[in-house]
Amino acid sequence: MEADESGISLPSGPDGRKRRVSYFYEPTIGDYYYGQGHPMKPHRIRMAHSLIIHYHLHRRLEISRPSLADASDIGRFHSPEYVDFLASVSPESMGDPSAARNLRRFNVGEDCPVFDGLFDFCRASAGGSIGAAVKLNRQDADIAINWGGGLHHAKKSEASGFCYVNDIVLGILELLKMFKRVLYIDIDVHHGDGVEEAFYTTDRVMTVSFHKFGDFFPGTGHIRDVGAEKGKYYALNVPLNDGMDDESFRSLFRPLIQKVMEVYQPEAVVLQCGADSLSGDRLGCFNLSVKGHADCLRFLRSYNVPLMVLGGGGYTIRNVARCWCYETAVAVGVEPDNKLPYNEYFEYFGPDYTLHVDPSPMENLNTPKDMERIRNTLLEQLSGLIHAPSVQFQHTPPVNRVLDEPEDDMETRPKPRIWSGTATYESDSDDDDKPLHGYSCRGGATTDRDSTGEDEMDDDNPEPDVNPPSS
């Protein structure tokens, strides 16, 4: 195949057929701001989009601006009271006497702060994932991408882990209108708890999560958590340790997913590509390269099953942009040049100005013995599944409605935290070389400072450089 400006063409797959790729992007997504010092920065999506454009990948994409999901769309999963709260809360309303009680009730305020435009941000994220599902349902695309989605921690009636609305659950519910079985795969460093919980009692959705397990947010995803009732054995959890590298990850991902595809035979697949599993992430503990991360997408693409690709975590924002740009290239079937094209954020990718970065020399605490034990345990679990469970087609698919807790309990019970509010960036900067103050991977949030030194960049939302370099 001929190469073009976007890179070297790749084989489309075992069938030799090119993939039609739909790409959802909301131009205002980078304007939303969680607040000073907060690790979650929607601006990373704009940076990824800039790379996608400058690599000319847009020429191979059908680009759509998502329709904003409305309250009724979001209410297909989330409780009416919670949706009403998200629609009405604002920084200006925080002085209302009832605000403090509702913030506690819905777990909003620290990990998940109230910021300007919060509900529109949620509507854009959810609208992109629902729109991606509609494209797949109508057979208008083979792969549908929404890097603004993948917010996997949100629950029916509460925010969690920087996530307010679970766009993934909403997208899967849309897919279930047309597809009998949907496979959800999560490669974020954090367990995909919100999605697993939503579908824990049904066999129409199988959830598979590869994540750091132990003293780490959200503290769920034990290998023995396998689902319940009709969904028993349709939740697969792959608990991992610090330092997971490309070779180790691939040695688990490929055989396990191959077995899942063989046994479950999904009619559609959703892949959450949280980039906090990359080497050097500020909140992550793994050591994956961009290519190692993208190998998961490459493997799933080869099956030629309708595929939704979503974003997720990722807090070293220049590496998030690199990763999601490269994975967009994998989706369309090209291998882009490692040398970055000049773009608005070019200086943020220094000093190497390359698409790929080397993993760190950190120790891989996942021993061969542990890996073999996990692989054998999960393959045995998969061997016991009924092949391709048949279901009566339902226009309203089953969603696990977790029992509402008494409001007093909701206000007082401790909530897990993904990030301590006392842990901040150096001078609230976006210098990706520096970890979060007060954050330690193995123990989660701490109060000790992890690094010292002056910052190279002091902008929470990096400003694009509109002036090209002089020749």
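Every residue, even glycine, has its Cβ placed from backbone N, Cα and C.
Modelled residues match the original; the substitutions are not represented.
Listed features, source Swiss-Prot:
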MUTAGEN   Gly16 to Arg  In sil1; suppression of transgene silencing
MUTAGEN   Gly127 to Arg  In axe1-1; suppression of transgene silencing
ACT_SITE  His153  active site, proton donor/acceptor
BINDING   Asp188, His190, Asp276  Zn(2+) binding site
MUTAGEN   Gly284 to Asp  In axe1-2; suppression of transgene silencing
MUTAGEN   Ala294 to Val  In axe1-3; suppression of transgene silencing
Spatial neighbours of Asp276 (Zn(2+) binding site), counting only the mutagenesis positions Gly127, Gly284, Ala294 and Cα distances within 10 Å: Gly284
Cβ-based neighbourhood (8 Å from the centroid) of the Zn(2+) site, residues Asp188, His190, Asp276 excluded: Val189, His211, Lys212, Gly274, Ser277, Leu283, Gly284, Gly312, Gly313, Gly314
When distances run from the Cα of His153 (active site, proton donor/acceptor) to each of the recorded positions Gly127, His190, Gly284, Ala294, the nearest one: His190
Using Cα positions only, nearest of the mutagenesis positions to Asp188 (Zn(2+) binding site) (Gly127, Gly284, Ala294): Gly284
Alpha-carbon distance [Gly284 (mutagenesis position); Gly127 (mutagenesis position)] in Å: 28
Three-class DSSP secondary structure - Asp276 (Zn(2+) binding site): helix
Inter-residue C-alpha distance, His190 (Zn(2+) binding site) and Gly284 (mutagenesis position) (nearest angstrom): 8
Cβ-Cβ neighbours of Asp188 (Zn(2+) binding site) (radius 10 Å): 27
Lowest local Cβ density (other Cβ within 10 Å) among recorded positions: Gly127, His153, His190, Gly284, Ala294: Ala294
Pairwise Cα distance for Gly284 (mutagenesis position)/Ala294 (mutagenesis position) [Å, integer]: 17
